[in-house]
Amino acid sequence: MSVMFDPDTAIYPFPPKPTPLSIDEKAYYREKIKRLLKERNAVMVAHYYTDPEIQQLAEETGGCISDSLEMARFGAKHPASTLLVAGVRFMGETAKILSPEKTILMPTLQAECSLDLGCPVEEFNAFCDAHPDRTVVVYANTSAAVKARADWVVTSSIAVELIDHLDSLGEKIIWAPDKHLGRYVQKQTGGDILCWQGACIVHDEFKTQALTRLQEEYPDAAILVHPESPQAIVDMADAVGSTSQLIAAAKTLPHQRLIVATDRGIFYKMQQAVPDKELLEAPTAGEGATCRSCAHCPWMAMNGLQAIAEALEQEGSNHEVHVDERLRERALVPLNRMLDFAATLRG
């Protein structure tokens, strides 16, 4: 088996930054997208980490802004025949797995995810084969092929509850791909978890020294942290949770100032939820010339207005998501297990 992904040494195929549009160009593409959505019987679903103007457009056109699973779930229930998925590639794949009868379009199929890239299916299969006694649980941020190998798919919003459940059944776990989220879940549940060593390029950049300095500057601020962050950052948090859970925490915490350690794309919906509170970005390591993500996923940034318009207008191999049917059927099994489990929690 080849060496597993190491976020400290990996070379990411970062995309070029999109060319900024003028005000007139933005207005032109916004109107064009609205028209094309109607003509195509399409609905737009956008992730919390996309740029604010993309989230705003999804709102204005009756679409959805949420985490990756809710995006796919919304799309499956919506009567539209076409889903425009503004996010990264695995999100489009998940939408296709749950809605095979629908046309799934993305602004670009080149929008990757460091967690997905960091868990190649060949290496992961070998890893699982080496530990056949373990139940395989994979994060939503994985390819359809990796999901197809799993017993369960999970999102950060129900990860603790699911592992608690599996641990109560005496099951030992393989967790992939995010090592930080895996360790957080392990600490919360005490489960027997063997972690794959992947990491999110955005959350892995948050460092304690810079966050401590910001905390000293704003001692009245609460710290909100996504569990994909390193353990030392999680330990500093007043609230830890998924994107939707962090937005909920922003509303319930009494603090008027919040330091947020996740992708800054979340600020659009979080600020809507708490319009009277001040939101501060948690600092990332290597700011300036050596900054890598700077608290914003470079692949999420590929979801621009021009690319969305082109996807709706052109379709084709550059924009339409396809998943092999046999692979889709296998990946659907652990996804449905998760959906059924999540339904019991809501009940």
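Placed from the backbone N, Cα and C atoms, the Cβ positions cover glycine too.
According to Swiss-Prot, the iminosuccinate binding site annotation covers H47, S68, Y139, A140, N141, S156, H226, P227, E228, T243, on the basis of similarity to another entry. Under the heading [4Fe-4S] cluster binding site, Swiss-Prot lists C113, C200, C297. Record note (Swiss-Prot) on the mutagenesis of Y49 to F: 13-fold decrease in specific activity in the presence of NadB. The annotation that Swiss-Prot gives for the mutagenesis experiment C113 to A reads: Loss of activity. Strong decrease in iron content. Forms oligomers. Record note (Swiss-Prot) on the mutagenesis of H203 to F: Loss of activity. Swiss-Prot documents E228 to A as a published mutagenesis change and attaches the note 20-fold decrease in specific activity in the presence of NadB. One mutagenesis experiment named in Swiss-Prot is T262 to V, and its note says 12-fold decrease in specific activity in the presence of NadB. Quoted from Swiss-Prot, the note attached to the mutagenesis of C291 to A states: Retains 5% of wild-type activity. Looking at Swiss-Prot, you'll find the mutagenesis C297 to A noted as follows: Loss of activity. Strong decrease in iron content. Forms oligomers.
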Worksheet item: Cβ-Cβ under 8 Å from E228 (mutagenesis position), same chain, 6 or more residues apart: which ones?
Response: S156, D178, H180, L181, A199, C200, V202, H203, D204, T262
Practice prompt. List the Cα distance (Å, whole number) between C113 (mutagenesis position) and N141 (iminosuccinate binding site).
Written response: 7
Discussion item. Sequence gap of 6 or more, Cβ distance under 8 Å: name the residues on the same chain that satisfy this around C297 (mutagenesis position), in order along the sequence.
Written reply: Y49, V88, C113, I201, V202, D263, G265
Item to complete: Would you mind pulling the DSSP three-state label for H47 (iminosuccinate binding site)?
Response: strand
Discussion item. Test of understanding: give the count of other CB atoms lying within 10 angstroms of the CB of Y139 (iminosuccinate binding site).
Written reply: 28
Discussion item. Counting only residues 6+ away in sequence within the same chain, which have a CB under 8 Å from the CB of N141 (iminosuccinate binding site)?
Written reply: S68, F90, C113, L115, D116, P177, D178, C200
Fill in: Maximal Cα-Cα distance (Å) across residues annotated as binding iminosuccinate, namely H47, S68, Y139, A140, N141, S156, H226, P227, E228, T243
17
